[in-house]
Amino acid sequence: MKNIAKVTALALGIALASGYASAEEKIAFINAGYIFQHHPDRQAVADKLDAEFKPVAEKLAASKKEVDDKIAAARKKVEAKVAALEKDAPRLRQADIQKRQQEINKLGAAEDAELQKLMQEQDKKVQEFQAQNEKRQAEERGKLLDSIQTATNNLAKAKGYTYVLDANSIVFAVEGKDITEEVLKSIPASEKAQEKK
């Protein structure tokens, strides 16, 4: 009796496995990088982000130039004091020379402290700008990738594909159809992208 149960279970397992293996699977490939690069909304998104961040970037560039100009002016100021001291040194007493050197050192230290503060503020603004820019780019990139995923899913369901794989992650495949262009064509363009065409 045990043998009959084993043979029946084995036969049933083989029948199920062969039936599953013989089911036709349709496999398709897409080049996700190509689709992303040629997405109908990609340029509109890039233009939108550029318009959003260009004024801030220009303001930061102007602020950096202002800081650089202040650094140059501070150096010139200290260098002028040093040059004046060198010129006057032969006529001055040693105590007067030391006093003026201390004044120059104090002036240099005060200028350095002020400039360090300005540079730190500038660096903080730049870091905040970069973080905000990266966040917005990630948000917009996510929207584009979502639309690619939706278009791929819809096309795969409509055409009856069992699997859709990224062609860049496949080492070898015996069969499959490249549906990259079909997916790209099925992505609806936003109104802004259509206006640019």
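One is the number of the first residue shown, and numbering goes on along the chain from there.
Including glycine, each Cβ sits where the backbone N, Cα and C put it.
Keep in mind it's a predicted model, so treat the numbers as computed, not measured.
A C-beta separation below 8 Å, combined with a sequence spacing of at least six in one chain, links GLN102 (variant position) to none of the other residues. Record note (Swiss-Prot), natural variant GLN102 to Glu: In strain: NTHI 289 and UC1. The unchanged residue is displayed.
For the naturally occurring variant ASP146 to Asn, Swiss-Prot gives the following note: In strain: UC1. Cβ neighbours within 10 Å of ASP146 (variant position), excluding its own Cβ and spanning all shown chains: 10. Under DSSP, ASP146 (variant position) is assigned to a helix (H, G or I) in the three-state scheme.
The note that Swiss-Prot attaches to the natural variant LYS157 to Arg is: In strain: NTHI 289 and UC10. Non-local neighbourhood of LYS157 (variant position): empty, since no residue in the same chain at least six residues away has a C-beta under 8 Å from its C-beta.
In three-state terms derived from DSSP, ILE170 (variant position) belongs to neither a helical nor a strand segment and is classed as coil. Among the natural variants that Swiss-Prot reports, ILE170 to Val is described with the note: In strain: NTHI 289, UC1 and UC2.
Put simply, ASP146 (variant position) is 22 Å from ILE170 (variant position) when counted between their Cα atoms.
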